[in-house]
Amino acid sequence: MALNLEKKQEIIKAFATKENDTGSCEVQVALLNERIKLLTEHLKANPKDHSSRLGLLKLVAQRRNLLKYIKRTNHARYVVLIEKLGIKDR
């Protein structure tokens, strides 16, 4: 259920703004987005797993806050990021 190392490195490489960039907002949002996708699939198969549902809600809130920060500071980066991730603009 968790992201493996290869998948994480692939996401970091795709969304990094410079070399060795693992903590920028874009990378964090991309990693959260992948974890949210995995948890969503898990919850479809296990609808009574309420602790995972709470974890999913926390991840979604964290992603929302990071996206809000990116939108506030650099709108152009925000637009590119949501297009790459396939997230709807709110």
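Using N, Cα and C of the backbone, Cβ positions are placed for all residues, glycine too.
What you see is the original sequence, not a version with the noted changes.
The Cβ of E19 (variant position) lies under 8 Å from the Cβ of no residue that is in the same chain and 6 or more residues away along the sequence. In Swiss-Prot, a natural variant is listed as E19 to Q, annotated with the note In strain: ATCC 43504.
The natural variant K37 to R is recorded by Swiss-Prot, whose note states: In strain: ATCC 43504. Around K37 (variant position), taking its Cβ as the centre, 10 other Cβ atoms fall within 10 Å, counting all chains.
The annotation that Swiss-Prot gives for the naturally occurring variant N74 to D reads: In strain: ATCC 43504. Take the CB of N74 (variant position) and look out to 10 A: across all protein chains shown you find 13 other CB atoms.
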